[in-house]
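Swiss-Prot lists 17-362 with the feature domain 'tr-type G', giving sequence analysis as the kind of evidence. The feature GTP binding site is assigned by Swiss-Prot to 26-33, 158-161, 216-218. Looking at Swiss-Prot, the entry for mutagenesis of SER584 to Gly says: Prevents H-715 diphthamide modification and its subsequent ADP-ribosylation by diphtheria toxin. Prevents inhibition of protein synthesis by diphtheria toxin. Here the residue is the original one, while Swiss-Prot reports the published mutagenesis ILE714 to Asn with the comment Prevents H-715 diphthamide modification and its subsequent ADP-ribosylation by diphtheria toxin. Prevents inhibition of protein synthesis by diphtheria toxin. Under its mutagenesis annotations, Swiss-Prot gives GLY717 to Arg the following note: Prevents H-715 diphthamide modification and its subsequent ADP-ribosylation by diphtheria toxin. Prevents inhibition of protein synthesis by diphtheria toxin.
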Amino acid sequence: MVNFTVDQIRAIMDKEANIRNMSVIAHVDHGKSTLTDSLVCKAGIIASARAGETRFTDTRKDEQERCITIKSTAISLFYELSENDLNFIKQSKDGSGFLINLIDSPGHVDFSSEVTAALRVTDGALVVVDCVSGVCVQTETVLRQAIAERIKPVLMMNKMDRALLELQLEPEELYQTFQRIVENVNVIISTYGEGESGPMGNIMIDPVLGTVGFGSGLHGWAFTLKQFAEMYVAKFAAKGEGQLGPAERAKKVEDMMKKLWGDRYFDPANGKFSKSANSPDGKKLPRTFCQLILDPIFKVFDPIMNFRKEETAKLIEKLDIKLDSEDKDKEGKPLLKAVMRRWLPAGDALLQMITIHLPSPVTAQKYRCELLYEGPPDDEAAMGIKSCDPKGPLMMYISKMVPTSDKGRFYAFGRVFSGVVSTGLKVRIMGPNYTPGKKEDLYLKPIQRTILMMGRYVEPIEDVPCGNIVGLVGVDQFLVKTGTITTFEHAHNMRVMKFSVSPVVRVAVEAKNPADLPKLVEGLKRLAKSDPMVQCIIEESGEHIIAGAGELHLEICLKDLEEDHACIPIKKSDPVVSYRETVSEESNVLCLSKSPNKHNRLYMKARPFPDGLAEDIDKGEVSARQELKARARYLAEKYEWDVAEARKIWCFGPDGTGPNILTDITKGVQYLNEIKDSVVAGFQWATKEGALCEENMRGVRFDVHDVTLHADAIHRGGGQIIPTARRCLYASVLTAQPRLMEPIYLVEIQCPEQVVGGIYGVLNRKRGHVFEESQVAGTPMFVVKAYLPVNESFGFTADLRSNTGGQAFPQCVFDHWQILPGDPFDNSSRGSQVVAETRKRKGLKEGIPALDNFLDKL
């Protein structure tokens, strides 16, 4: 940190209008970390000489070795805008210094939970797209999440050096490439956004407004149309008119920017802009973007890359570029880097784009409050968040835990939305299961220390006001992964994050040396804390299971477990896939079960969900917290449920939120409400451990048809009803053609045309199928999209690379659940093999339990 003291940062923190919280998001390997470097180096935290190679935000050793970002890291930057630039900011501002909290997040699909955590604490996002390969599956996933969280995007087209040097594109082709990417991104924004009438207004990106940057992170240069518009305005102003005031100048630059993009043409003969592609005397005119922006850049590239010394020297003089003495003797690519870096420094262009176009916390929290806060929209906490008020009650969201150098302790990483958090402040620490007025998941504790996160360093700081991102010490014992910290007694929680992937791949781990078991258990606890996505489960058979999003994610988790969290050698099983149990038709008989004392009877049936309902429950479109009538209306309209039945949903399961439903369609049963809790408990138990092989159920609707109860309350207690309900639910599943569901990945593969055949071969061997194949316009690359069962995905990447000579790059992301073909009762089918394997692994009795165990006769 070169010229920056904590006191200086603390002073800017009070100016909420001048803070920008932003994350950098992109597809894997589109150059996020490299770009982040040029920002960091501009803001004066690493030495500029090293920018581009340091990858400052990749703090972990394995990140630097693998050249991928795994965890999201935070850095504060400081940038001062010149007086001229301040006029471009349309929101309120306070002075010319800006504090930018930047979070570099991973692009790998397996780590998209890290991205979700990063998005929650930011208000804006820099979306990086490789201009050669275009918008990919991960860009889309993350952008969709960002827009759902009401985060405003700006776009950066990275890797222009590749487009110019490798693909040797003509200016017009390059323009078309950019135009297409802008359109693709806007399609995503308009599909998932709320439109111009929504609370955020229009968030479409548009080069004319200056919300699109172009450049190369590796070479360290970038520009938006604003930079070139300023050059030309200055050039024309120098010819005749006198000095312009900052406001008029801004107006002129904005007019100029409108002319530099789209179907506008420039006539070099008389220096006039025209709207038609032909000049009055019929010559074809060049497009302004090509003539006035790309052409100068090509003119810089051409003499330098062809080693024409005299031309190069003239050019450097004309552009008024002052090279360092050591740069003067370079030639070829190194010289090109030096010249472009001086002429169009990436840091300036991007930081200007960020400060001018991304919202400050004051602006953003107005429209994000309803998404962030679960409580009523007019209580003290909500008002404090809406106005980002440092005098309001403290409201802070912890989005993840960051491991410290001290083994086993974590910093809680999060953002202050209202009030001020300070060292020693007594706060209420509320976990995700806290409900106002109850005591569970609530701790009253003082905060030991507040710290600033600085990439590889932390700096202690006295207190931090709202709108800022901060780390806390001494909170980690009371929270698992996320939570809310507040001083307001009646505060509700901040809303829990929705992850776009679900943990479907599991590994069993055990310590090589049995004496190390306590260390392993402790290590698993820490692992669950440090990664927002991972689940650690202890099976009844006593084995420890780690569930993650995919092979790479699990590999990193196991490495962390072995080296950082447990510090012991570990044995691990092969990865196994979670399955779900479901039914494929309605139960063929009405199932009856009697309680152990034979005095109570339950009658039920099971039937499958209509298509799409399970996904709606996963997304939270239909949930237990919803208002009853609204939910009934939704189910009746979209899925044609009977309205009366839709109103009588008892609960969702497993865990009260899962994709199974228990409805009550009984008529006039006495004492029904007294046993409701017991039946619900039995339902939660049965859906968590299904009848086939004790996996979760999915997409099953159970109807309670009739109940006969004993008149005495003592004979219908929980001990009688819960096991009965469970047996009855199992019976109704087994009579409804039960099936297994397996998780399916969506695979996107980028490859050159000649190896597409090899890809089909690999996918067919692994039960995958291709459903879309398209060529990336303007390049020789093909994009193949396919569905691939997760079970077959282990070693898929290696297999694919060996069959295509390493030219195909797959990206797998969990997409949906699909029914495994074949009846699990038929011994030759795939389903029955899976059931047998799973039962054996879990140490259950062989063979699916017989129906007679669950079904009683009258």
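Keep in mind that glycine also has a Cβ here, set from the backbone N, Cα and C atoms.
Original residues throughout; no substitutions modelled.
Structure coloured by features recorded in Swiss-Prot.
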residue	record	DSSP (3 states)
ALA26	GTP binding site	strand
ASN158	GTP binding site	strand
SER216	GTP binding site	strand
SER584	mutagenesis position	coil
ILE714	mutagenesis position	helix
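For the pair SER584 (mutagenesis position) and ASN158 (GTP binding site), the Cα-Cα distance reads 48 Å. Residue density at ASN158 (GTP binding site): 26 other Cβ atoms are found within 10 A of its Cβ, drawing on all protein chains shown. For the domain 'tr-type G' (17-362), the model gives a mean pLDDT of 74. Cα to Cα, SER216 (GTP binding site) and ILE714 (mutagenesis position) are separated by 76 Å. Between the candidate recorded positions, MET160, LEU218, ILE714, the densest Cβ environment within 10 Å is the one around MET160.
Around SER216 (GTP binding site), taking its Cβ as the centre, 28 other Cβ atoms fall within 10 Å, counting all chains. Nearest to ILE714 (mutagenesis position) in space, judged by Cα atoms and limited to the binding-site residues ALA26, ASN158, MET160, is ALA26. Looking only at the binding-site residues ALA26, ASN158, MET160, the one with its C-alpha closest to GLY717 (mutagenesis position) is ALA26. Of all the recorded positions listed (ALA26, SER584, GLY717), ALA26 sits in the most crowded Cβ setting, with the most other Cβ atoms within 10 Å.
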